[in-house]
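Quick look at what Swiss-Prot annotates:
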- E22 to K: In strain: DSR 3 and DSR 4 (VARIANT)
- I84 to M: In strain: DSR 4 (VARIANT)
- G95 to C: In strain: DSR 4 (VARIANT)
- V122 to A: In strain: DSR 4 (VARIANT)
Amino acid sequence: MPAIGIDLGTTYSCVGVYQHGEVEIIANDQGNRTTPSYVAFTDSERLIGDPAKNQVAMNPRNTVFDAKRLIGRKYDDPKIAEDIKHWPFKVVSDGGKPKIGVEYKGESKRFAPEEISSMVLVKMKETAEAYLGESITDAVITVPAYFNDSQRQATKDAGHIAGLNVLRIINEPTAAALAYGLDKNLKGERNVLIFDLGGGTFDVSILTIDEGSLFEVRSTAGDTHLGGEDFDNRLVTHLAEEFKRKYKKDLRSNPRALRRLRTAAERAKRTLSSSTEATIEIDALFEGQDFYTKVSRARFEELCADLFRNTLQPVEKALNDAKMDKGQIHDIVLVGGSTRIPKVQSLLQEFFHGKNLNLSINPDEAVAYGAAVQAAILSGDQTGKIQDVLLVDVAPLSLGIETAGGVMTKLIERNCRIPCKQTKTFSTYSDNQPGVSIQVYEGERAMTKDNNALGTFDLSGIPPAPRGVPQIEVTFDLDANGILNVSAKEMSTGKAKNITIKNDKGRLSQAEIDRMVNEAEKYADEDEKQRQRITSRNALESYVFNVKQAVDQAPAGKLDEADKNSVLDKCNDTIRWLDSNTTAEKEEFDHKLEELTRHCSPIMTKMHQQGAGAGAGAGGPGANCGQQAGGFGGYSGPTVEEVD
């Protein structure tokens, strides 16, 4: 059973598999190699991917996207407050955690971001299963290199809820570097800068790639809240203000109008990557008012100027951390859809004094490609060019504990290789102190109050002693997923305690995860029921129209008028019933079909027999077959019926 690689993106996701020495990026059921990270809830069903994005203008309040911008964050995060202004769906606080409120099948539901992400992951898993023809459980999932511990852990939880065994969480730029290194058969030692600007996040990583097989990350930097969505927001704000200026109407109060404007803005943004001007035409955008306008590339660049410039700070930081200067970078590789923006490219090129940028890998698929390779390596595949691949990644943020006075004492420095383990000895702050509270933080600031709290645990039962005498050994163990385990041991008694950091404010408890796993199975069952319901409805519709067509087109003399009217009346009754019972259950459709078949079958059989009899008289036995085939009176579809 192969393992798959999934690029779980803010706006689009992508899945790949490594087999027969090659990576296949797998197209979904719509034939697209990337799938929108959208989940929609309606009165009757749940939609994921393309169908969800296609109906967003009709159902903006119950169509959820950008879950990656919520995952692993606290509700009071200022970034979330900023995003809520742009989202048509409702985000509420549930014990400090953000939850998404929607209406589903007439009921109000609340979903954690992990649940929404897990639904997208299920879609990617099903896409791979349909292609490979077998069930899949093992996967490697990518995250932005700058994701913190709680965001990584929450992504892993989403995989678990989706029924996946997450072999590894790997960093997106590292995965892209893997794709670049293997695809280009690099020779010698090369310093490669991966510039990854996607729909919602931005990463820069510098790697040294040796002979295309040793991938060593030297440094990483980024912004987990910068990407194409932010450029869209700027354009939408500009267009909404233009509409208000022209027509004295504020459409921002109307989610549907805003969504249609956003879709047009996104399309215009893409157009501006290849043209210098984009036209926006939206009929009856708001209160019957059409909106036609043009946006120039220069205007778009001006609207996003500060955001584009902000991409250069992490590049500088990554170079400093790697202790390299610009001239030591051999290749600058662009990844992520937003790197298609000409201004982003020209700023980066100027920063590197006119050096050519490498556009040779597919920016939408490179991350999933690398994830698929890593999945194959972790599941023991030793074939082809991946057999010698070794990947060495780094920690994106420093990790430490709070010591007296609120000082951040680092145990693991940022950009240290992972997995890694560090131990330091601490002592008590006051005489006869019976226990210590170990508070774990991540970040680069000197004081813990300015850093991100990951978790706390207490070590008690320390024997009475003067301050500074007890020896408490604290060990930080950062695993290959970038997830932290912390242990503390009092040396004289040997008392020890350890925790995997579970960010109490941002993380899901095991009980919540178990509940979500059960609910995910329930939703999958409901989706299956909905599919079966639609199949039954289609079977009934198709039978009604086929019978109606056959009777309508029956040659004169084959069917007497009474029988014909009887069939047509019954068919018309059924069509009326279908129109007024669109949400009927599968059993009702099946029952209607049975009833209709019982009524029409004898008449249809009689019609065929008459046709067959006439044929035998006219052209001997040989004509029977042909006559029978045409027995539906001009109906050209199949004339064989399955007998139950």
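Note: Cβ is positioned from N, Cα and C throughout, glycine not excepted.
A simple way to gauge crowding: the CB of G95 (variant position) has 8 other CB atoms within 10 angstroms, across all the protein chains here.
Secondary structure at V122 (variant position), as computed by DSSP, is helix.
Counted over every protein chain shown, other Cβ atoms within 10 Å are most numerous around V122 among the variant positions I84, V122. Ranked by CA distance from E22 (variant position), the variant positions I84, G95, V122 have V122 at the top as the closest. It is 18 Å from the Cα atom of I84 (variant position) to that of G95 (variant position).
Geometry remark: V122 (variant position) versus G95 (variant position), CA distance 27 Å. According to its DSSP assignment, E22 (variant position) is in a strand. E22 (variant position) has a Cβ environment of 11 other Cβ atoms inside 10 Å.
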